[in-house]
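Chemist: According to Swiss-Prot, the record shows the following:
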type: MUTAGEN; residues: CYS370 to Ala; note: Decreases conidia production and increases kojic acid production; when associated with A-373, A-380, A-386, A-389 and A-401
type: MUTAGEN; residues: CYS373 to Ala; note: Decreases conidia production and increases kojic acid production; when associated with A-370, A-380, A-386, A-389 and A-401
type: MUTAGEN; residues: CYS380 to Ala; note: Decreases conidia production and increases kojic acid production; when associated with A-370, A-373, A-386, A-389 and A-401
type: MUTAGEN; residues: CYS386 to Ala; note: Decreases conidia production and increases kojic acid production; when associated with A-370, A-373, A-380, A-389 and A-401
type: MUTAGEN; residues: CYS389 to Ala; note: Decreases conidia production and increases kojic acid production; when associated with A-370, A-373, A-380, A-386 and A-401
type: MUTAGEN; residues: CYS401 to Ala; note: Decreases conidia production and increases kojic acid production; when associated with A-370, A-373, A-380, A-386 and A-389
Amino acid sequence: MSNVDISNDGFIGLDYDSRNYLQPQSWPVAVDHQASHRAEGARDISPLQTSGHAFEQSVAQDPNLMVDWQFQHMQPHLQYSHEEASSAPQFTTASYGMPIHSSPIDLISGTPQGPLSGSLLDGPYLPLSAPVDMVPFPYQDLQSDLMAFPSDGLAHGLPEIPSYAAPQNVIDSSSPADTYLEVRSLTSSSSDNGWSTIEPRRSHEYFPDQGFFINPTQTLHDRSLSESSYSTSYGSFVEISNPVNSPSSDTNFDAAFNNTMTRRVSFDHTSHGSQSPTAVSPVAIVRPIPVPMKKPSSPTRSTGSSSSTSPPTRKPSRKSPIAAKTAETKVRKQSQNGKPETEKRVGKRKGPLKPDQRKQASEIRKLRACLRCKFLKKTCDKGEPCAGCQPSHARLWQVPCTRIDIKEIGYFMKDWKADYERHISLGFSVGNIKGFSEHERTLFITHGYGQILPINAREVYVHNDQCFNVDWVETYNRGPTKYEVETAKLSAGMEGISHAMLSDYLDRHIDGNGTFEKFVDDYFEGTPFLTQMLKTAFRFYYRTKMPVIRKALKLIVAYNLTLHITLVEGLGEEDGLLGKVDVEGSKFKGKTLAPVMINFQIKCAMANMWRELQKDVLEELSSLYSSVYSGEKLKNWPTIFILASILLAVWEEMQFDCHYRTRDPAAVEKFCNDMETTPVGVIVGLFQAISQKLPAFTEWETQKHHHLLHSNPDVCSAMTEVRQHVTQYESYLRSRSSSKFNPKDFDCLSNKFVSRLVVRAN
């Protein structure tokens, strides 16, 4: 290399002839320093190759730029210091079109390293900025001196330095060569504006004709990359061949590497005017689209950036995006066509609908299919009734052809207020009330069945005080007898009737020890069959704790207490509250009736309560009936029977109260017809349809038929009780379907609908 004329500024003259230049050889630098904490937590530098650009660039004189490289064997027992990178001036861009960043020499960490061990000798390395005359190896003798190193890597033509016995950690560095290694390990997800390099051929016997020589250390520039590998994590650093290195570039490795690492260093010189395989234009590189794997959330990474044990190698070329999409489409089609052949298909249609069929389907969607076609998954039509519900086709199907869902069959109750509006009079109008007292007192309200409802009451001032009388009718062991008592001028407080307290009041009628059975005995006064059925339903709930059965029991309590008078408990003898019953023959003798306004307010709150409960019960019935035709068959049959029995018992009482309290015969007739035609027919007809495979109630035997109801002991016990009730009142039940209203008989309409449910099931 003595024939190479290097000027004082580190550049080679333009008259340099590469044919007289020796073959470029690589020189090794050993890495054998104890690990220390990184001086810099992140690095974002990488070499920018300028080969292939035929432009001049003038570089300002750098006082810290070495004319001759200085090298020394790095002994493990010596320490050395770094040069401050901030003191280095920046390159200028006199004639080059892009900004040129600082010199790699200036990027060397300036943080001094502490002594590696207390027992090691003191002897720092020569600083990089030392005078030129102190360098023992000038740049001209670099070629010959490096050739003297022993080489055992003859297979690849690169010298190697044997590792030391004791494992050593790698020291941090800010050399651009380390970032250059990561640039070479970038995946296809890198920016299209970056440079990609290709491994040079190992044989350098014949170099292309070169016009002039450029020092590679002066063509390294900073690059700002957004790749995720340029973060504070150094897990992607591995042993890599052919990096551009310098004597102080082996200190930027993480301390996690505890073993000695050998580095191979080589320079690849390329002229500006030659066609070199080491540089590839980024425009010609097309970034492949990774094929989506089973886990699309995890990005595809190259082995060079994701693995810390294997050297970074370029993956073979992937398939084109078109091929990837085609393969993905094929897999999707196979997954769609891979259905089991034994899967049950709903319907028989194999192709698209015809125009007339499409029009018919659109009309049916607007009208909704009838219950039969909905449950049996048949094609419905616009007929009234539809073709499927005709007598010649329905056979055992006795459900009315209706398009109303079960949860909506309570439509007949719209605007029905006969359960509480009887006590509404002009006395409750706003014009009759002058005001309310600010003082409130607590009254303990009851219906006479052992439970108490506390309510805040206040005095009300009215113009006409002749509207506070309460009348009721009793039929206990005799004909109907009417009573009337004047009550106190009190109303509920500012908060009114609490919905939560009222619900808890109803719950205590069910949860108390024997309270529900006592309520049934006292209120229904021995109504045949209905009394026994309600007690059986309560015992079934007590054993199963089914919430829907509880709602049904709460429904019948709430409805009957809505039409019941209210009493006041806990009054002393000195409390002169009006409303005490002194009439002989009344079962309420000696008790005090609640003020009429509070009685009405409780009725309104109770009426809203049982209407909500009935809505919930109808929704449960709708889902239970649907489950029968969805594959569960008779699993929910006992629950359906209990719910239907209680619901029909409430509707029977509603018919009687409508006759008894409504003075308009036409309105009463319409209400009863609306109830019996569709709602009662749907409940009874559907129960008949799902009971075809079960024996009659009078023929039920647990030992013989228990398997039909999944051998449930609670269900079998309830069925045994129902069989006893039906057997006891069979003749009575068969005569109840034709019963008529009688104002003197409160049980005249009892079991009218329940008998249809039981007898038709037989």
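Backbone N, Cα and C define each Cβ position, glycine as well.
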Chemist: Taking the Cα atoms as reference points, how far is CYS380 (mutagenesis position) from CYS401 (mutagenesis position) in Å?
Modeler: 10
Chemist: Looking at the mutagenesis positions CYS370, CYS373, CYS401, whose Cα is closest in space to that of CYS389 (mutagenesis position)?
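Modeler: Result: the closest of the mutagenesis positions to CYS389 (mutagenesis position) is CYS401.
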Chemist: Going along the chain, which residues six or more apart from CYS386 (mutagenesis position) have their CB under 8 A from its CB?
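Modeler: Correct list: CYS370, ARG372, CYS373, CYS380, CYS401.
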Chemist: Using a 10 Å cut-off on CB atoms, tell me which of the mutagenesis positions CYS370, CYS373 is the least crowded.
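Modeler: If we count Cβ atoms within 10 Å for the mutagenesis positions CYS370, CYS373, the smallest count is at CYS373.
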Chemist: So for CYS401 (mutagenesis position), how many other CB atoms are inside 10 Å of its CB?
Modeler: 21
Chemist: Per DSSP, CYS389 (mutagenesis position) is which: helix, strand or coil?
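Modeler: SS state of CYS389 (mutagenesis position) = helix.
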Chemist: When DSSP states are folded down to helix, strand and coil, where does CYS370 (mutagenesis position) land?
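Modeler: Going by the DSSP assignment, CYS370 (mutagenesis position) belongs to neither helix nor strand, so it counts as coil.
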Chemist: For a quick check of packing: other C-beta atoms within 10 Å of the C-beta of CYS389 (mutagenesis position), how many?
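Modeler: Its Cβ has 23 other Cβ atoms within 10 Å.
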